[in-house]
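Peer 1: Listed in Swiss-Prot as a mutagenesis experiment, Ala47 to Leu is described as follows: Does not affect ability to homooligomerize in vitro. Slightly reduced ability to mediate plasma membrane rupture. For the mutagenesis result Gly93 to Val, the note given in Swiss-Prot is In mutant M5(cyto); decreased ability to mediate plasma membrane rupture; when associated with V-100, Q-117, A-121 and I-124. What Swiss-Prot notes for the published mutagenesis of Phe100 to Val is this: In mutant M5(cyto); decreased ability to mediate plasma membrane rupture; when associated with V-93, Q-117, A-121 and I-124. One entry in Swiss-Prot concerns the mutagenesis experiment Lys103 to Glu. Its note says: Strongly reduced ability to mediate plasma membrane rupture. In Swiss-Prot, a mutagenesis experiment is listed as Leu121 to Trp, annotated with the note Does not affect ability to homooligomerize, but shows reduced ability to mediate plasma membrane rupture (cytolysis). What Swiss-Prot notes for the published mutagenesis of Ile128 to Phe is this: Slightly reduced ability to mediate plasma membrane rupture.
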Amino acid sequence: MDSGTEEYELNGGLPPGTPGSPDASPARWGWRHGPINVNHYASKKSAAESMLDIALLMANASQLKAVVEQGPSFAFYVPLVVLISISLVLQIGVGVLLIFLVKYDLNNPAKHAKLDFLNNLATGLVFIIVVVNIFITAFGVQKPLMDMAPQQ
């Protein structure tokens, strides 16, 4: 090993000319060497969360349809309808909350406390949605057996 007098800073920049330093390697697609636009990053993150929220919303709507098709004779009819309804309402609330989070300017320090609260609220609501959906899965939603029986 070379025991030269060069100093390297942990997680710091590489000296010019060193392989991997910004001036030695060309910029790759998707990589930038400037600061990150925080508003753009937050908007992308909220858009991704919204898409996942929509997917879960569609899955819960499908589960609600299956439970309603089975009717009140299904053993867990009432608990599942209540849990799925709670999940749907919370998901709509989180979706609206994410829209508000995207609209705020993250560069304004006066709004940081409010944004932090709203972000923590959204995270807490998502956690509650996950727990509710675990219970929905535990009770089980099956398609009606009438659809599987041959018609004569």
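Using N, Cα and C of the backbone, Cβ positions are placed for all residues, glycine too.
Note that the coordinates shown come from a computational prediction; the quantities given were computed from them, not determined experimentally.
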Peer 1: Please report the Cα separation of Ile128 (mutagenesis position) and Leu121 (mutagenesis position) in Å, rounded to an integer.
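Peer 2: Cα of Ile128 (mutagenesis position) to Cα of Leu121 (mutagenesis position) measures 11 Å after rounding.
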Peer 1: Would you count the other CB atoms within 10 A of the CB of Gly93 (mutagenesis position), including those on all shown protein chains?
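Peer 2: The Cβ of Gly93 (mutagenesis position) has 14 Cβ neighbours within 10 Å.
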Peer 1: Could you tell me the C-alpha distance between Ala47 (mutagenesis position) and Lys103 (mutagenesis position) in angstrom, no decimals?
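Peer 2: Ala47 (mutagenesis position) to Lys103 (mutagenesis position), Cα-Cα distance: 12 Å.
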Peer 1: Over all shown protein chains, what is the count of other CB atoms within 10 A of the CB belonging to Ile128 (mutagenesis position)?
Peer 2: 13
